[in-house]
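Since the structure comes first, as structure tokens, the remarks are kept for the end.
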Amino acid sequence: MGNHTWEGCHVDSRVDHLFPPSLYIFVIGVGLPTNCLALWAAYRQVQQRNELGVYLMNLSIADLLYICTLPLWVDYFLHHDNWIHGPGSCKLFGFIFYTNIYISIAFLCCISVDRYLAVAHPLRFARLRRVKTAVAVSSVVWATELGANSAPLFHDELFRDRYNHTFCFEKFPMEGWVAWMNLYRVFVGFLFPWALMLLSYRGILRAVRGSVSTERQEKAKIKRLALSLIAIVLVCFAPYHVLLLSRSAIYLGRPWDCGFEERVFSAYHSSLAFTSLNCVADPILYCLVNEGARSDVAKALHNLLRFLASDKPQEMANASLTLETPLTSKRNSTAKAMTGSWAATPPSQGDQVQLKMLPPAQ
């Protein structure tokens, strides 16, 4: 399928050709290593039969797929919204780019609901908080979002304007079927999950306030996690969906009115770029879940940097590089307290092995 030339709205792609690619480059530099680290930490949680790790692992996979598309979008914006990589790549990378928004929102919603069930109904809904259930829910999320956002794969998504710019996944004004699909995305893909997250947060607050056995620090940690999930969706995705809803509603009312499209063109591109910050915010969830997670991640990164800078990488490779996930930190600290009473003093060559009694860990 070739490019289609159309007499569309007069949008100046030169006004915002620096901000989106600059933000995307930042997301690549920060989001790629942190999501790789988050993926590894989530995998460790799955190994410990923790259902939360399944959702976090899927969230990291979605973010990494999204980050892999960003270099082409950097090139697209630096060329003033001119796609030079052909229609096939436009469809594939555009599909991944836009679908990731709703996959990320869905998994953030899953995490929020899972935390609500864990805090408010730990025994009643225990079966819903198993790894098998989380895998099934994740499969449904992927299948639903991929199917719901697959319509662009069956339409031409390259459009050449009067200035010989080839737009990918963009048309000003939009087409009718795109406007209706955008309404579905706004209400079902964005507002519905966000409403569930707000209800989950409200339920978590009620359960935490009514709990006598939960420590104050633990209550603060639970509230912080639930609030951070809502904040990520609000900050990263709300501006984009406000403009998306406005553009779609105005098009359905006045299909060939280009005035609004031309006024919000730059703001729309900026809001779309802001959605990429989700890939940076998601790994921060680990630090918000547990106070010790920040030091654990920093320690792992420090050891990794030492490994890369070391003259003896093999020695560093043999070193133990561990990272306590938020849900295992307490378990590991208890194990250390039990085993910390005894420690072996490393013997010199030819010496007898001596055992040294150490005081219990505090």
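Placement of Cβ uses the backbone N, Cα and C atoms for every residue, glycine included.
Original residues only: the substitutions mentioned are not part of this model.
Feature list (source: Swiss-Prot):
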MUTAGEN   His4 to Tyr  No effect on pH-sensing activity
MUTAGEN   Gln45 to Ala  Induces a shift of the optimal pH for activation
MUTAGEN   Glu51 to Ala  Induces a shift of the optimal pH for activation
MUTAGEN   Asp63 to Asn  Impaired ability to sense protons
MUTAGEN   His79 to Tyr  Displays smaller cAMP, rho, PLC responses to mildly alkaline to acidic pH of 7.1 but almost the same or higher responses to severely acidic pH values of 6.5-6.2
MUTAGEN   Arg115 to Ala  Decreased proton-induced G-protein coupled receptor activity. Endothelial permeability is decreased under acid conditions
MUTAGEN   Arg129 to Ala  Induces a shift of the optimal pH for activation
MUTAGEN   Glu145 to Gln  Mimics the protonation state; induces a shift of the optimal pH for activation
MUTAGEN   Glu170 to Ala  Decreased proton-induced G-protein coupled receptor signaling
MUTAGEN   His269 to Tyr  Displays smaller cAMP, rho, PLC responses to mildly alkaline to acidic pH of 7.1 but almost the same or higher responses to severely acidic pH values of 6.5-6.2
MUTAGEN   Asp282 to Asn  Impaired ability to sense protons
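Known features from Swiss-Prot, placed on the structure.
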residue: Glu51; record: mutagenesis position; contacts (Cβ under 8 Å, 6+ apart): Asp114, Arg129, Arg130, Val131, Thr133, Ala134
residue: Asp63; record: mutagenesis position; contacts (Cβ under 8 Å, 6+ apart): Gly31, Asn35, Asn100, Ser104, Asn278, Cys279, Asp282
residue: His79; record: mutagenesis position; contacts (Cβ under 8 Å, 6+ apart): His17
residue: Arg115; record: mutagenesis position; contacts (Cβ under 8 Å, 6+ apart): Leu52, Ser200, Ile204, Ile222, Leu225, Ala226
residue: Glu145; record: mutagenesis position; contacts (Cβ under 8 Å, 6+ apart): Thr99, Tyr102, Ile103, Ala106, Gly189
residue: Glu170; record: mutagenesis position; contacts (Cβ under 8 Å, 6+ apart): Asp81, Phe159
residue: His269; record: mutagenesis position; contacts (Cβ under 8 Å, 6+ apart): Asp16, Phe19, Pro20, Phe77
Identify, among the mutagenesis positions Gln45, Arg129, Asp282, the residue whose Cβ has the fewest other Cβ atoms within 10 Å in this structure.
-> Arg129
